[in-house]
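According to Swiss-Prot:
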| type | residues | note |
| --- | --- | --- |
| VARIANT | Ile19 to Thr | In fraction 5 and in 10% of fraction 2 |
| VARIANT | Leu25 to Phe | In fraction 5 and in 10% of fraction 2 |
| VARIANT | Leu25 to Lys | In 90% of fraction 2, 20% of fraction 3 and 78% of fraction 4 |
| VARIANT | Lys33 to Arg | In fraction 5 |
Amino acid sequence: YKQCHKKGGHCFPKEKICIPPSSDLGKMDCRWKWKCCKKGSG
């Protein structure tokens, strides 16, 4: 269990999720995902 802290409604740490492109011409689709905190809890 990692300790998480809130900042401006977002939670840290966050991890980068990368999805391979659907075509060879595309770039890797990378986006940040908030890893720890869940909305609506506590």
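Cβ coordinates are placed from backbone N, Cα and C, and glycine is handled just like the others.
Taking the features listed in Swiss-Prot, we show where each one sits on the structure.
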residue	record	DSSP (3 states)
Ile19	variant position	strand
Leu25	variant position	coil
Lys33	variant position	strand
Which listed residue (Ile19, Leu25) has most other Cβ within 10 Å, given these are variant positions: Ile19
Distance from Ile19 (variant position) back to Lys33 (variant position), taken between C-alpha atoms, in Å: 12
Cα-Cα distance linking Leu25 (variant position) and Ile19 (variant position), given in Å to the nearest integer: 14
